[in-house]
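Would you mind keeping the following structure in view while I ask a few things?
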Amino acid sequence: MVDLESEVPPLPPRYRFRDLLLGDQGWQNDDRVQVEFYMNENTFKERLKLFFIKNQRSSLRIRLFNFSLKLLSCLLYIIRVLLEKPSQGNDWSHIFWVNRSLPLWGLQVSVALISLFETILLGYLSYKGNIWEQILRVPFILEIINAVPFIISIFWPTLRNLFVPVFLNCWLAKHALENMINDLHRAIQRTQSAMFNQVLILISTLLCLIFTCICGIQHLERIGKKLNLFDSLYFCIVTFSTVGFGDVTPETWSSKLFVVAMICVALVVLPIQFEQLAYLWMERQKSGGNYSRHRAQTEKHVVLCVSSLKIDLLMDFLNEFYAHPRLQDYYVVILCPTEMDVQVRRVLQIPMWSQRVIYLQGSALKDQDLLRAKMDNAEACFILSSRCEVDRTSSDHQTILRAWAVKDFAPNCPLYVQILKPENKFHIKFADHVVCEEEFKYAMLALNCICPATSTLITLLVHTSRGQCVCLCCREGQQSPEQWQKTYGRCSGNEVYHIVLEESTFFAEYEGKSFTYASFHAHKKFGVCLVGVRREDNKNILLNPGPRYIMNASDICFYINITKEENSAFKNQDQQRKSNVSRSFYHGPSRLPVHSIIASMGTVAIDLQDTSCRAASGPTLALPSEGGKELRRPSIAPVLEVADTSSIQTCDLLSDQSEDETTPDEETSSNLEYAKGYPPYSPYIGSSPTFCHLLQEKVPFCCLRLDKSCQHNYYEDAKAYGFKNKLIIVAAETAGNGLYNFIVPLRAYYRPKKELNPIVLLLDNPPDMHFLDAICWFPMVYYMVGSIDNLDDLLRCGVTFAANMVVVDKESTMSAEEDYMADAKTIVNVQTLFRLFSSLSIITELTHPANMRFMQFRAKDCYSLALSKLEKKERERGSNLAFMFRLPFAAGRVFSISMLDTLLYQSFVKDYMISITRLLLGLDTIPGSGFLCSMKITEDDLWIRTYARLYQKLCSSTGDVPIGIYRTESQKLTTSESQISISVEEWEDTKDVKDPGHHRSIHRNSTSSDQSDHPLLRRKSMQWARRLSRKGPKHSGKTAEKITQQRLNLYRRSERQELAELVKNRMKHLGLSTVGYDEMNDHQSTLSYILINPSPDTRLELNDVVYLIRPDPLSYLPNSEPSRKNSICNAAVQDSREETQL
């Protein structure tokens, strides 16, 4: 490089001085060469080609001019025929010579000259080296036939009356029309419609055939009948319609031959055109055609993008979307890359859906298909992932690309996206609303373990039910004879609504008052449950911000009610008093119907005597002293307008008192073990930070393995750890990132440390290191590699003393060849667990909600059969929640993530639903926002009596807001139902039993909800006993008595005892203690259900679990020293405040 630089000589001084004055322009201009590009387009031929062919607009004008010219020539031919006088005689000269006036001849010559010149010019411009290709084209030959004779007649005047078949120009006009339509579509930038073109070609072909036949017959009959144009038209229409009256017929052989030729041409050309049209029509039916621009601009529509459309997904979307009155005029455009299956096609042919649903086959990644769906004019776009795929990550990737494509094509279109894996969520943060399936699923299953039936509670809240229907017969469960089904169905109609406080009749009077005061009095007066609020200048929703929050006029209130306030009617005070008097004669558990409370503005008749003049009786719900009890009912402190937080407790009123009795040594050890803070490691990007109970130091990975000893501990089974609380076992296929959201809600900072349950992850596959890094900071979290198929694995992980077992649906089994068979393995495994461990609370996730009828299946249980019939009736009535009366769902024992699809659909109308659901599930934590928890009603709490008094007690003491009740009752069957449960064959088997008491016991046990509860034989034993009973008449009396005795001995050995013995033997074989196995404890003869926002006078019952939204403990600090328990809670809150720096 140095040598090259040394070879360059220095510039002379004069050049240096010139460069200083003029810059570098002087010598650069000397060497610069101007280059012109695209010189090939500057030739005369290329300029003509650009004007006549390439340029869209000029080419369209040329095509239009050519089309008009051909129509003009046909019009001149008709004028010539009409002006011509009929010739005399039948000489053949009339075929070759016609009478043509001079002006008409001049016009036809001019048209011929222009047409021929244009044809030759276009042929020259499109010439590509083969001259015969241009000459032998049919349009060029027709042009020569129709134009050259007129040009020759200019120089040879005797040929001016020569007949020229100018009517053949109609075919040239047809050809020009096709080219013009193509150029028109290019000019207006519109996607060409093959169906439109084909229909146009068919119509123009038919018209050309008829016009050619009319003119040809009329001319050939000049030597015959002398037909005019109208007679020729009549003859052609009659002939082509196959009617053939015969009143007008051709006479000459030439005209007859021409008619035969035209019929042959029609029989060849028209079927081809119809076949192509039919093919395109079928393809159009498959692809769905287009959604017109005019409709998109004048009507409202949303687009649903899916990779494959199943009938269940379609009906869930349509039922939920059109459940809102203001969406009745919307259209749904479905954009799916696959062909419509038979079931979907059948549904979309129903008039109710065919008028509002349009199916387009196409891909969201193609702008052409997005244009067909008019995505840029859509009100919203719903993009759903296909969960029934083996590779769910690949399904998410497709969803991400669809979302990007829609955002690129229509940036102003609101996006509602469903994603499966939480690690993929950050790719679509730009979407307006996102629902991550695994996040919601695991958080909901986790809360099910500490707040029973949370999954059912959330599912009912996000579904649009018919509980608010005016017609009683249309409401869920109102036709059932069971009272619990009526109450449960009516309360299921409660949903979350919003309204501005100053515009509300419910809440306007509470401006300037505390949130808890407004919540209690709104429920007392109107029966609505105020659960959250949002400032006008803030996007964050606060669930139960507590008694320190003062309501403003501009606040947006979120409340639970049967219907929104705008659809409610209010009675005056006199009407309410009359209704209260008439209603006071009934003293049932639910005295006032919900709808009557909603429609009233008066105060509900709640017995709160002496509550306005008495102070709080104590910090808990405990019953006051006996002396006070003898004089009057226990009093409840009133809810203050502006709360005095010195009397507000931040701890659970009904929490375990053992936490108060903790010794100083236990407190010291507890403080050393646990800390409060944010998890230092998150397994995926985009997880919401949650304040949790954490360990001071992370646990070594070897200590996370439950069934393997290491150098730090020597425990090899759950029993050896000596946990004080019962286990929560999660059976999953893999330790995905979503499983992290199962642990976080159970280790949230507001959960008491004494109530933390150990978590055991029973995994089919070993977890990876990233997942272990995330969970090693949480206390009492372990994993074990095993399967629920293996009894030994279940026993090692501590299933015998577990509080809950969560069975997560496996990804590898989510897809099956036959619909609804994806849950087969899960259902059978859970049924085995149900048989082996009847006292275990099992929470199962299924792929298809329809399969929940197989959970805890009892084929001969008449109560389950009655519920099956009720479900069918509700489905026939059009209910969106036909499965809600199934006992496993009502009790919160089964859940399907597809039930939460409606959460995304509801967000189109209620854009706050996703945020509220995430706050309830603990997926998001906002400072000042409360959390979902529960409390159990014990015998000491029954003095409160009603739900309204409980509402007041909670609001006045702790600031908690109750939102519902989880109630458990024993199953009671009527005599008729009991009789149904015994089949004829069983009755024949038991009719020989002489002991009436034993017969009654068998009869009573047969009505139980669990067929395995009473002493029945296994299947083979029953078959053997029946065979003996059928052979009975063949034996003597002594033999019959012997057979009867053998059958009684078999009955005494129950299936439950055999299973219990099997489990105990396996436990002994594994070296496990059998003390924790309670083989006879059974809670399966009960039914549980949820009452969302029950009426204020609903009676509390023993073992009711009340759902609470508790204020954030970190939002305030009490100023006084109430009780010892309260001070402990305040200290915990103070520690939390110091750690979080909030």
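For all residues, glycine too, the Cβ spot is worked out from N, Cα and C.
Quoted from Swiss-Prot, the note on mutagenesis experiment PHE240 to Leu is: Loss of chloride-activated potassium channel activity. Loss of potassium selectivity. Inhibited by chloride. Expression in primary dorsal root ganglion neurons induces membrane hyperexcitability and neuronal toxicity. Looking at Swiss-Prot, the entry for mutagenesis of GLN276 to Glu says: Greatly increases unitary conductance of the channel; when associated with 279-E. Recorded in Swiss-Prot as a mutagenesis result, TYR279 to Glu carries the remark: Greatly increases unitary conductance of the channel; when associated with 276-E. Per Swiss-Prot, the feature domain 'RCK N-terminal 1' maps to 299-435; the stated evidence is sequence analysis. According to Swiss-Prot, the domain 'RCK N-terminal 2' annotation covers 725-865. What Swiss-Prot notes for the published mutagenesis of GLY1032 to Ser is this: Loss of channel inactivation by ATP.
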Among the mutagenesis positions listed here, PHE240, TYR279, which has the most company in the form of other Cβ atoms within 10 Å of its Cβ?
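Neighbour-count leader: PHE240.
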So how many of the residues in the domain 'RCK N-terminal 1' (299-435) end up helix, strand or coil by DSSP?
59 helix, 28 strand, 50 coil
PHE240 (mutagenesis position) to GLN276 (mutagenesis position): how many Å between their Cα atoms?
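With the alpha carbons as reference points, the distance is 21 Å.
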I want to verify one value. Collapsing DSSP to three states, which class is PHE240 (mutagenesis position)?
helix
List every residue in the same chain as GLN276 (mutagenesis position), at least 6 positions away in sequence, whose Cβ is under 8 Å from its Cβ.
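Expected: GLN198.
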For the domain 'RCK N-terminal 2' (725-865), jot down how many residues DSSP puts in helix, in strand and in coil.
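Helix, strand and coil residues of the domain 'RCK N-terminal 2' (725-865) number 58 helix, 29 strand, 54 coil.
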The domain 'RCK N-terminal 2' (725-865): mean pLDDT?
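The average pLDDT of the model in the domain 'RCK N-terminal 2' (725-865) works out to 87.
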